Amino acid sequence: MASSSLPNLVPPGPHCLRPFTPESLAAIEQRAVEEEARLQRNKQMEIEEPERKPRSDLEAGKNLPLIYGDPPPEVIGIPLEDLDPYYSDKKTFIVLNKGKAIFRFSATPALYLLSPFSIVRRVAIKVLIHALFSMFIMITILTNCVFMTMSNPPSWSKHVEYTFTGIYTFESLIKMLARGFCIDDFTFLRDPWNWLDFSVITMAYVTEFVDLGNISALRTFRVLRALKTITVIPGLKTIVGALIQSVKKLSDVMILTVFCLSVFALVGLQLFMGNLRQKCVRWPPPMNDTNTTWYGNDTWYSNDTWYGNDTWYINDTWNSQESWAGNSTFDWEAYINDEGNFYFLEGSNDALLCGNSSDAGHCPEGYECIKAGRNPNYGYTSYDTFSWAFLALFRLMTQDYWENLFQLTLRAAGKTYMIFFVVIIFLGSFYLINLILAVVAMAYAEQNEATLAEDQEKEEEFQQMLEKYKKHQEELEKAKAAQALESGEEADGDPTHNKDCNGSLDASGEKGPPRPSCSADSAISDAMEELEEAHQKCPPWWYKCAHKVLIWNCCAPWVKFKHIIYLIVMDPFVDLGITICIVLNTLFMAMEHYPMTEHFDNVLSVGNLVFTGIFTAEMVLKLIAMDPYEYFQQGWNIFDSFIVTLSLVELGLANVQGLSVLRSFRLLRVFKLAKSWPTLNMLIKIIGNSVGALGNLTLVLAIIVFIFAVVGMQLFGKSYKECVCKIASDCNLPRWHMNDFFHSFLIVFRILCGEWIETMWDCMEVAGQAMCLTVFLMVMVIGNLVVLNLFLALLLSSFSADSLAASDEDGEMNNLQIAIGRIKWGIGFAKTFLLGLLRGKILSPKEIILSLGEPGGAGENAEESTPEDEKKEPPPEDKELKDNHILNHVGLTDGPRSSIELDHLNFINNPYLTIQVPIASEESDLEMPTEEETDAFSEPEDIKKPLQPLYDGNSSVCSTADYKPPEEDPEEQAEENPEGEQPEECFTEACVKRCPCLYVDISQGRGKMWWTLRRACFKIVEHNWFETFIVFMILLSSGALAFEDIYIEQRRVIRTILEYADKVFTYIFILEMLLKWVAYGFKVYFTNAWCWLDFLIVDVSIISLVANWLGYSELGPIKSLRTLRALRPLRALSRFEGMRVVVNALLGAIPSIMNVLLVCLIFWLIFSIMGVNLFAGKFYYCVNTTTSERFDISVVNNKSESESLMYTGQVRWMNVKVNYDNVGLGYLSLLQVATFKGWMDIMYAAVDSREKEEQPHYEVNLYMYLYFVIFIIFGSFFTLNLFIGVIIDNFNQQKKKFGGKDIFMTEEQKKYYNAMKKLGSKKPQKPIPRPQNKIQGMVYDFVTKQVFDISIMILICLNMVTMMVETDDQSQLKVDILYNINMVFIIIFTGECVLKMFALRHYYFTIGWNIFDFVVVILSIVGLALSDLIQKYFVSPTLFRVIRLARIGRVLRLIRGAKGIRTLLFALMMSLPALFNIGLLLFLVMFIYSIFGMSNFAYVKKESGIDDMFNFETFGNSIICLFEITTSAGWDGLLNPILNSGPPDCDPTLENPGTNVRGDCGNPSIGICFFCSYIIISFLIVVNMYIAIILENFNVATEESSEPLSEDDFEMFYETWEKFDPDATQFIDYSRLSDFVDTLQEPLKIAKPNKIKLITLDLPMVPGDKIHCLDILFALTKEVLGDSGEMDALKQTMEEKFMAANPSKVSYEPITTTLKRKQEEVCAIKIQRAYRRHLLQRSVKQASYMYRHSQDGNDDGAPEKEGLLANTMNKMYGHEKEGDGVQSQGEEEKASTEDAGPTVEPEPTSSSDTALTPSPPPLPPSSSPPQGQTVRPGVKESLV
């Protein structure tokens, strides 16, 4: 019966939990001995067995699996035998606590004293596993943390400290007593988390009893106690696991990053060394106080021969005192280092930098550019040494305040160096930082998959058990019934089976220890009951009580009333009304602003009361209609009631001061929109989902932030207090310091936001460089890069496009759509009725209903009333499902919903019954309904027409792609248009119907001429040259726009040329447009989006041309129209394939990007309104206009006091430019906070704000920081990352749509395919032949050794180090030493180059790396030679620097060695084409915006971010500014001056010399639109596409590198092959095969002894016992990847490919295989043996016969019979020796393989043989005869 099979799967019950006794211990020891013996046996017999693993669901720390039921109370807290079969022969036991958690202990004596049975240890274990114990420890840790945050702890805190130490010591003692110290598994120190405890406690005692000097540094170690929380909270360990995993995975990326940064830092060091110290120094110096005229002498210093000369200030004669006309007191050093002589810009701490090249920054009059003083930012920003350069580049890579570094460098070195920054931002910043993201995301995804798989497995196991159990139960029932029938009495009790408690066999296949029986039935039934109960959250009496109290059905009239209310409240129109109210309410809240009139304020407050009333009424009515019991079952209703209650509370407390924040809760009503707005709903869900997973992560983040905040406070707090004067001129603590916990926390949070460098400078200034760098970079790397990226990875994983595309749940209509459907139906009804009236016949309602369909049903406009999401095309994978779901609605599929169910009501509630299912995703037509469907739903005309897509990559008339008419299938078109050169019709059919005059007969007369003309035009337009010409014109006209800068007025010639050119371009484009109209016809031209774009841009040109003729060119509107010419470059879009691809991808993503954008705006709206509530009108301050200092509140307290001072003239009551005075400005402020640019000023203003119209006071409102912290977490981290999510998702979807190449392969096949793809493209290279010459040969051997390569690598590293040692201002000695070292390196590398060329001869240049080396060597030598020339003759030092960079090329050779780095670079290489396209698009956007910026902001006042170098005056400057903002850096600074709209901020009447433009004011509205749109386009879209591509390719690259066989393995195979096949014949001898496969490296290697293995590979052989390389590689690949039946077809295709690539293989056909060969050998040996035996027997017989013959020779008495026999005997054994010899030799020839004798023709083969082997080609005389021909059919099968 079933009982035999059941033991494996019967779930174990609580009876399996047996106490651990000395007998159990003895049994374990016994099993251990047996296991050891078994392993020994297996080892001797060479039996491999799978490795046993512990069961994952029985790990320590997890809960006892459900299957075991509830453990009885008596087994709780006592040692039990281990349940896991893995530990059956290991000395362990488990203990369960009340929460059913498993604790595993070692059964050896703890601390050598306490056995598992000793009373002390048992007590310790009981304490350790108790829930209260961990609770107590947790509380202790938290209390301890609170004490740690005190910046000035009271005196008694010392004793508290001792208490904590005591508690921790006690905890560790308990653990050691229970577990043992460190010898066995599961002891105290075997758990890494306990190392933490141990070190913390040790440190506590050490610091107490040993005086170690700097205590504060050691005290900081106590902070690690906070990490202990991780051990106590269960979910945290997994997240920390994921973090640690991702850090391991990051190693490659980290190495690559450090390497790249080092290379970049070296480049920076060589290029900009010492540049940042060039300052504007007052020149010439004043001789004495009276003689001031001397340095006011104009002619002297503006003398051009001095100014701008690179080297004059180094000239010693000037520095010597004698040259100063006898004034020997002048001290040059002191003069140039005195800050008083430097030129400072207003409000800046650092002197103005300058440079000596023409495009660098220049000094104002009276100043010269001299290298003096220290570097900017306390001297910490520089490229003077390698370390500072590295820091600068790391900062650049993390994009922190990099605009400052960018501006300083460009000012000092010149604008051309922008290229350096472009490379680093794109390669370093975007690429490397996103690689880190990619790695973290992958690590997280892998971890997730693993857990999911594990759960799945358990689930399946459990299901199987249930199945078995059910069967078992049935069988038992049957047995019982049978028994009852037989015996006639009741069978009592369950029969109990004896079975293994584990319900599973040991992994080794042997049963585990025998255990007492346990009943399967009870176990499962218990488990089932438990599951049932788990689903019910509360005890049963609770439900009874709830039913009584919360369901109101008292009397019949009430129930009736309730029903009526229900019908009203649940009506779709009510929902619509409520939604409209929500929107209106939001509008009302958003209309608050400052300053607001009394009346407006009253209107708003009344409005608020009305809305509160409406929402309260809705809630009350719903409560009545649904009963509280039902009402509170729905999440939305709970949400509503919460908000309504809050609104009412807020009304009650309206006048209480400080509770205005409660008003912000009304904003949550906005979220009610989510009910009817799927995207918002989905987004809230995504955030909800990720908050679950993020809960733990946030905790980890909080712990990290806490730890670092405390560390910072402990380490640096005092220093900030003591050395504050170094960083603050007024010696007050700055806003960012670490003197108390809150400020320390803010600094750490700021670092997490990616802003670390500025606070780090302060810290380094007060507390020393080493400590600050360490702490800050740790926070940066751990917090920002790893944790925040994990955050993003989680978001991405809980995000998926499917949810975006079709999130309308179950396709249920929401009430809004029903309501709107009804309204549309009503309008249709009225329309039909009125039309009827107009036609003079009155239609009855029935007729109208017949024509329209039911209300809300398939009405006229039903198509439009479909919800947005339904129109959107579902992603391919959901397609089937989606189609079904739409058809289900209509009742057209036999889905779960039968058509009958779709009764009349469903029709009414379903306004989108007519949706037709889209066919394939690529087709734009809607599917045509079949006839029955058309009859069923009256289908309006306009829906039946296929929709023409807006953008269509293929059919762009205005692009080079061939034009295909949109309406027809290509096949039809081909039939109608044989040459494909027929123009389409000009007008649509509808036009021709309306105006018959448009119809032209093209068969005769003028019509025919017209047709000929159109065909001619068509030919012209379709010609390639025409297209090329137009592209050229577009580029030229775009280029012309770049010249129209502020200097155009002064350059008359250029201006005139441009004016004429502009006209020419306009005429050309008009001509092009007319040609296309004639050629394509209006219909085609105007149905193409790209053509519309051309049309509009040409229109702009025409209008400005006409205005010029009429003389209106100076009119305002015309001028602003002219700025639209900036859009010209857009026409290039459709003409460049690469850009068009990107644009199409982007356009595809626009719907979902817009969706997310809208949702973000809603999300931000809440924060914006909250900001207006909190800060409107509070940012104003009173300022002294001369010193621009803010008055203290003791002087000026509010606006009126300020105004009373104003008449003195020097006082102004002004506002911060970016503020919260209304919702619009609130949005701008939030954008600045979210991009972390300009957020400081906003935060400072918020923190200082008091009340409306009051003077702010320093940090009076400190906790307003939290508003920003919360916004940054939700508004910035979440919402901005959602953009990345959407874009990446869309990207993947589109890839699925278009690139589904490998969708039709199984996973196995994909692996093979990829391996083969690499394989087929390679063929063995002919190795470079060893030279014949003896000396050359020796050199060759030396050069090709691996040791040689390695030593060169080491030298390259050393060279890198010597380059790093260089510094600015190094001593002459150091310069000489470095020069000599460099010389040595150049000699060595030149030597290497020469040696290689000598040894490899002309083959040297066949290897890419060698060419690279050669170029580097040449450049190094040239650089060395030129450096002397440069010092002698003044060539620009820039050239000199660039030449020195050549040396860095040598470092790049290191990449050859590292495999992991190669993968990453491979990913970069793979993404390059796509990135190039995106770069082009980005440049296009920048180009258009810079033209626009030049025409709008060229004359803006120079302040904050706009100055003499960074402005919109010329095209170059604009591009530089826009490049900066592409990463959103510094856009606040550029926006600030543009926000000046009038005096006193700027002067609208100011004259700008050289032009007739007046004023230096900006245009705030245009400025804000300009910057916000640019940031959204470039930063959010383009940059995120960059990220998406990198993630994508990184995944591909890692997949390739993680595949069992990579490129490298094949490379290695061919490298080894070259040694065995020096002539590249592609064949090797069978005899050498064994050595060959042994020489390979893993995974292809087959180590010796490998003869048998090779035979089983069954390799094909050709005459001469040779084997082809590809066959070997195929076989080895198969060996590594495992065999799969699908291989053969694939192999076939691969072979064909290889044949095509390598013609040499075509010539051979294999005639046998190694396996066959072996079989033949075996046969041959057998035949030989048999034949030898036969010969032996014969010779024995012969001998005996001869002997007898000789005996009986004379005897003639032999009978006749004997004579006959003798004859035969003679024949056989007689004197025919020779013949026998020949015969035997022939036979042996045929069979044997060892002796190769004379060739013999093979015998004819039987048919089965022919099937096995192809017919052989004629054999060359040298080769041995073909084998395998003589083997009888069936031999192969019989022999192995």
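Keep in mind that glycine also has a Cβ here, set from the backbone N, Cα and C atoms.
None of the listed substitutions appears in this model.
The domain 'IQ' feature in Swiss-Prot is assigned to 1720-1749. Looking at the domain 'IQ' (1720-1749) alone, the prediction's average pLDDT is 87.
One mutagenesis experiment named in Swiss-Prot is Tyr401 to Cys or Asn, and its note says Strongly reduced sensitivity to tetrodotoxin. Around Tyr401 (mutagenesis position), a 10 Å sphere centred on its CB holds 22 further CB atoms from the protein chains shown. In this structure, Tyr401 (mutagenesis position) belongs to neither helix nor strand by DSSP; it is coil.
Within the same chain, no residue at least six positions away from Tyr1379 (mutagenesis position) has a Cβ under 8 Å of its Cβ. Quoted from Swiss-Prot for the published mutagenesis Tyr1379 to Ser: Become sensitive to the spider beta/delta-theraphotoxin-Pre1a, which inhibits inactivation of the channel.
Per Swiss-Prot, mutagenesis Asn1380 to Arg is noted as: No change in sensitivity to the spider beta/delta-theraphotoxin-Pre1a. Sequence-distant contacts of Asn1380 (mutagenesis position), defined by Cβ-Cβ distance under 8 angstroms and a gap of at least six in the same chain, do not exist.
Val120 (variant position) falls within a helical segment according to DSSP. Annotation for Val120 (variant position): same-chain Cβ neighbours under 8 Å, separated by at least 6 residues, are Leu114, Leu177. While the structure shown retains the original residue, Swiss-Prot records the natural variant Val120 to Ile with this note: In strain: COP; prostatic cancer cell lines.
According to Swiss-Prot, the natural variant Ser1202 to Cys carries the following note: In strain: COP; prostatic cancer cell lines. When secondary structure is read from DSSP and collapsed to three states, Ser1202 (variant position) falls in the helix class.
Sequence-distant neighbours of Ser1202 (variant position) (same chain, six or more apart, CB under 8 Å from its CB) are Cys1182, Phe1191, Val1196, Val1211, Trp1213, Gln1255, listed in sequence order. DSSP gives Asn1380 (mutagenesis position) a helix state. In the domain 'IQ' (1720-1749), the DSSP tally of helix, strand and coil residues is 30 helix, 0 strand, 0 coil.
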